[in-house]
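**Student:** So Swiss-Prot lists the following for this protein:
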DOMAIN    219-583  domain 'Peptidase S53'
ACT_SITE  E295  active site, charge relay system
MUTAGEN   D339 to A  Slight decrease in activity with casein as substrate
MUTAGEN   E432 to A  No change in activity with casein as substrate
MUTAGEN   D440 to A  No change in activity with casein as substrate
MUTAGEN   D480 to A  No change in activity with casein as substrate
ACT_SITE  S502  active site, charge relay system
BINDING   D543, V544, G559, G561, D563  Ca(2+) binding site
Amino acid sequence: MKSSAAKQTVLCLNRYAVVALPLAIASFAAFGASPASTLWAPTDTKAFVTPAQVEARSAAPLLELAAGETAHIVVSLKLRDEAQLKQLAQAVNQPGNAQFGKFLKRRQFLSQFAPTEAQVQAVVAHLRKNGFVNIHVVPNRLLISADGSAGAVKAAFNTPLVRYQLNGKAGYANTAPAQVPQDLGEIVGSVLGLQNVTRAHPMLKVGERSAAKTLAAGTAKGHNPTEFPTIYDASSAPTAANTTVGIITIGGVSQTLQDLQQFTSANGLASVNTQTIQTGSSNGDYSDDQQGQGEWDLDSQSIVGSAGGAVQQLLFYMADQSASGNTGLTQAFNQAVSDNVAKVINVSLGWCEADANADGTLQAEDRIFATAAAQGQTFSVSSGDEGVYECNNRGYPDGSTYSVSWPASSPNVIAVGGTTLYTTSAGAYSNETVWNEGLDSNGKLWATGGGYSVYESKPSWQSVVSGTPGRRLLPDISFDAAQGTGALIYNYGQLQQIGGTSLASPIFVGLWARLQSANSNSLGFPAASFYSAISSTPSLVHDVKSGNNGYGGYGYNAGTGWDYPTGWGSLDIAKLSAYIRSNGFGH
């Protein structure tokens, strides 16, 4: 493994730098509670903010939401046998295992692993009893959404919702762990939507088209997405015309579809068969999100370009952007898995792993991603653009206090980091280094995310690399992400040069979709196969050997083999394709 940081990593356990609440709190009992006679069981949703985490930064009083104020929640249910599902997800994707390639079918999931109808109805009855309405159960029975009030939340889950500020943004959160009556303790996993301040964000860096720069490592310039197949040696592979690809978005994509049509027309490509899918409430907000527009443009055009100009279908799973916290994204992930149509799904979004763990999202979504892996689906997730400071990169980075991004830290996804890409004068691959652009004028670090999870255990397939003992390490692989060597993307009809690990992930998605088409969509979740194959055959990747993803002497360094900034490096698709044909990878 490549060498890590020169200075010792300290876990990011104190998540909140700015929480504007006074400490003069008599007790949480002042907020009230459900009847003492109720016997409560814990859930995965912790107190999102507690007195011990509060820093008194203003004179604003701590106020509980009025009982009648509206609240939208999503209840995540436990699998009937989560351990067995995770074992199955490993077995069907582990070369040499007797179950290899025997992916879980939707009907099998419902009969063996999904919560039973009786369990679902028990939770529905509890919600209805406490005043929730518009209760909706998703087809695979993993999520139940409902509309209610702060009073209903307190009655149903034994926690108040209070107003507070985080990083200058006002919102609300639960000040006690969410609980359920004991008879629901083995059914309910998380109660989501109890905080609305921290949300997942895109992983992109937008700029104007820059002039090419010739350096010792090669030429650094922006790239038409159609150039990535040549650069990463995929030209000999078939297009992804036989593979369906998914993209997770927040809000609508009407402008994205117009920009995608302009991209295909400008490059002489056929129009893409697309479908948009609303994944949350039918009354949700699925209008175009101007802030995220460049993200969905980057995702779709980079996927199609890397896929050789064709995919069977491009499915946009649109999250309700009005949903509380990250509940909309959780619903979008689940819809893609419940449908089980897209073979590979792009996620160019992420947020602080510690926050995801605190509100229960980490556990809820990990069940969804594990189901996807068991079904042979692959989620590709950007590793983050904050270097080693995903949780504390709001101003100048916090020294040796490192953190990573969720959902990239899930062991059931492929985490994709970022590089700075150099090409030859003829446009072929020359070299890559760790993507790190240093601090911007606001003191924010722009660099590839990488490190280790505080909450996720090390998967067995990572045993071939060292690193922090027992922890999920990330990223797994990397591709181009630097804004200066990024993709030339149509955004509102105009070309912009965009980078970030939001570029790296869709490059992989498009290339992986080509390999899926070449292998009749028989390839499953490839993490175990990647680690096994690359560790024994290093020529399958472009090893990234220089660079760092921190600042001021902190962060992790690149070197030979797997490392924290770039994982194994970028894939050589022609060599990987030949390896698959020769070694039965995925069959």
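Glycine is no exception: its Cβ is also placed from the backbone N, Cα and C atoms.
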**Student:** Given the recorded positions E295, E432, D440, D480, S502, which lie within 10 A of D543 (Ca(2+) binding site) by CA-CA distance?
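**Tutor:** Those near D543 (Ca(2+) binding site) - Cα within 10 Å - are E432, in sequence order.
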**Student:** Across all the protein chains here, work out how many other Cβ atoms are within 10 Å of the Cβ of S502 (active site, charge relay system).
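**Tutor:** I get 32 for this one.
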**Student:** Looking at the binding-site residues G559, G561, D563, which has the shortest Cα distance to S502 (active site, charge relay system)?
**Tutor:** D563
**Student:** If you count CB neighbours within 10 Å, which one among the recorded positions D339, E432, D440, D543, D563 has the smallest count?
**Tutor:** D440
**Student:** Taking the Cβ of G561 (Ca(2+) binding site) as the centre, how many other Cβ atoms fall within a 10 Å radius?
**Tutor:** 19
**Student:** Please average pLDDT over the domain 'Peptidase S53' (219-583) for the predicted structure.
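**Tutor:** Its mean pLDDT is 97.
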**Student:** Nearest by CA distance to E295 (active site, charge relay system): which of the recorded positions is it, out of D339, E432, D440, G559, D563?
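**Tutor:** Minimum Cα distance from E295 (active site, charge relay system) across D339, E432, D440, G559, D563 lands on D440.
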**Student:** Could you tally the C-beta atoms, other than its own, that fall within 10 angstroms of the C-beta of D480 (mutagenesis position)?
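**Tutor:** There are 26 of them.
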